[in-house]
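To start, the structure itself, in C-alpha cells.
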Amino acid sequence: MVLPALPAPPVCDSQNECVGWLGVAYSAVVDVIRAAAHEGVYIEPEARGRLDALREWIYYNYYTERAKRRDRRRRSVCHARTWFCFRKYDYVRRSIWHDTTTNTISVVSAHSVQ
C-alpha cells in the first residue's frame, strides 16, 4: 500500500480536531505524490487519477472547514465531511499499491480489494 494508514477522525464533534485530521490527511497524500515524483516512481494514469481526486477532495474540505471553524453551527457538518474524507482516503489507500519490481504505483484489481 502506498498511502499510510491514518487513525480514524475523532468521534466527538470537535471542529479543531476534525480540521487537524483533514490537514494530516492532505499532507500525507501530497507527500506520497511528491515522493513518487522525486524517486522516479511511475504512477499509472488510473492510480494518478484516484490520488489527484482524493487530494482535491481533502484540500477543498480542509480549507473550507478551516475558514469556517469559528461558526459553531457547522460542527456537525465538519464532522460529517471529515468522516466522508476518511472513508474516501481509506478506499483509495486500499485500492492502490506500489510494485517494487517494476517501480510503479497501480490500482489493485477489484476482486482482490478487501
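Placed from the backbone N, Cα and C atoms, the Cβ positions cover glycine too.
Those substitutions? Not in this structure, it's all original residues.
Swiss-Prot annotations:
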MUTAGEN   Y26 to F  Partial loss of phosphorylation ex vivo
MUTAGEN   Y42 to F  Partial loss of phosphorylation ex vivo
MUTAGEN   Y62 to F  Partial loss of phosphorylation ex vivo
MUTAGEN   R66 to K  Partial loss of nuclear and nucleolar localization
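Here the features listed in Swiss-Prot are painted onto the structure.
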residue	record	DSSP (3 states)
Y26	mutagenesis position	helix
Y42	mutagenesis position	strand
Y62	mutagenesis position	helix
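Checking Cα-Cα distances from Y26 (mutagenesis position) against the mutagenesis positions (Y42, Y62, R66) with a 10 Å cut-off leaves Y62, in sequence order. Here the C-alpha separation of R66 (mutagenesis position) and Y42 (mutagenesis position) works out to 33 Å. Other Cβ atoms within 10 Å of the Cβ of Y42 (mutagenesis position), summed over all protein chains shown, number 13. Residue environment of Y26 (mutagenesis position) contains 22 other Cβ atoms, counted within 10 Å of its Cβ in all protein chains. Sorted by the number of other CB atoms within 10 A, the mutagenesis positions Y62, R66 start with R66, the lowest. Each residue contributes its Cα atom, and for Y62 (mutagenesis position) and Y42 (mutagenesis position) those atoms are 28 Å apart.
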